[in-house]
Amino acid sequence: MASYYEILDVPRSASADDIKKAYRRKALQWHPDKNPDNKEFAEKKFKEVAEAYEVLSDKHKREIYDRYGREGLTGTGTGPSRAEAGSGGPGFTFTFRSPEEVFREFFGSGDPFAELFDDLGPFSELQNRGSRHSGPFFTFSSSFPGHSDFSSSSFSFSPGAGAFRSVSTSTTFVQGRRITTRRIMENGQERVEVEEDGQLKSVTINGVPDDLALGLELSRREQQPSVTSRSGGTQVQQTPASCPLDSDLSEDEDLQLAMAYSLSEMEAAGKKPAGGREAQHRRQGRPKAQHQDPGLGGTQEGARGEATKRSPSPEEKASRCLIL
């Protein structure tokens, strides 16, 4: 294990303020919620940082550490006497607190990750996007040349009576692919969702892949757009598409009425519809039959005659169809 000064990246002559600034920077850097993809290593570093700060921030403990090292505090080696170590019974050893307790004591009830924006320069305005107990955190890495890697994380803390909830979302762009990891810690349970280019790829609960949770989440996401599509499709189907068919039917009815009218006119004039051999003879003898329409009083000649200039009426067309 490296020395406490190396862990906090400060010289041995660092002042108390230097120790505090170093702990703030390192604790936020290695907080497990900030490193969901490298949890075990982050937890180890987070614990070392808390231990180093707990010793170097205390003047008496720092003196013991400078003289005897870490063994002088744990009692595993040649260390100070009971009087030097402070009050305690025989065999006194220093007991380190949990890193989470040190973290909460240092930052209090405020937003711990908001502290980073003091040193982010032009990005400090992004702090306003978070609420009192939440705030975004951004990190940038090399993007030159041909390699694009950007990650962002947002944290939400809900401290309460023994309850702690943390939501972390990180997005990384690597070689044109977008990898998004969402990690939720609540009531001692960890849920991690991993997306690639917007497609959910995996869901793990407490480090164990959960296919059932993955299927339920995929189904929930697919239901939302399908409901919208179905509601929109109903309106499209209401567009009337039968108008051309209705128009054709109306034209057929008009033609039938015209034909019936012509037949009645011919019967009233004492003529019979052409048919049988007489009709065949007339069709073979001349291209077009000549007939007189008593209703209109006009004549029509065949192809050899001289055609009239006016256009035939619907009744005349119907009569011509019957004759032919």
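Residue positions begin at 1 at the first shown residue.
A Cβ is built for glycine as well, from the same backbone N, Cα and C atoms used for every other residue.
Those substitutions? Not in this structure, it's all original residues.
Taken from Swiss-Prot, the feature domain 'J' covers 2-71.
On its own chain, His31 (mutagenesis position) has Ala42, Phe46, Phe103 as residues at least 6 apart in sequence with a Cβ closer than 8 Å to its own Cβ. Here Swiss-Prot notes a mutagenesis experiment, His31 to Gln, with the remark: Probable loss of interaction with HSP70 and loss of the ability to reduce PRKN aggregation.
Counting residues of the domain 'UIM 1' (210-226) by DSSP class, helix then strand then coil, yields 16 helix, 0 strand, 1 coil. Look at Swiss-Prot and you will find 210-226 tagged as domain 'UIM 1'.
For the mutagenesis result Ser219 to Ala, the note given in Swiss-Prot is Loss of interaction with polyubiquitin chains, loss of interaction with PSMA3, and loss of the ability to protect ATXN3 from proteasomal degradation; when associated with A-222; A-262 and A-265.
Taking a C-beta cut-off of under 8 angstroms and a sequence separation of 6 or more, Glu222 (mutagenesis position) has no same-chain neighbours. Here the residue is the original one, but Swiss-Prot notes a mutagenesis experiment at this spot, Glu222 to Ala: Loss of interaction with polyubiquitin chains, loss of interaction with PSMA3, and loss of the ability to protect ATXN3 from proteasomal degradation; when associated with A-219; A-262 and A-265.
The domain 'UIM 2' annotation in Swiss-Prot covers 250-269.
Here the residue is the original one, but Swiss-Prot notes a mutagenesis experiment at this spot, Ser262 to Ala: Loss of interaction with polyubiquitin chains, loss of interaction with PSMA3, and loss of the ability to protect ATXN3 from proteasomal degradation; when associated with A-219; A-222 and A-265.
Here Swiss-Prot notes a mutagenesis experiment, Glu265 to Ala, with the remark: Loss of interaction with polyubiquitin chains, loss of interaction with PSMA3, and loss of the ability to protect ATXN3 from proteasomal degradation; when associated with A-219; A-222 and A-262.
Record note (Swiss-Prot) on the mutagenesis of Cys321 to Ser: Loss of localization to the endoplasmic reticulum and relocalization to cytoplasm and nucleus.
Under mutagenesis, Swiss-Prot gives Leu324 to Met with this note: No effect on localization to the endoplasmic reticulum membrane.
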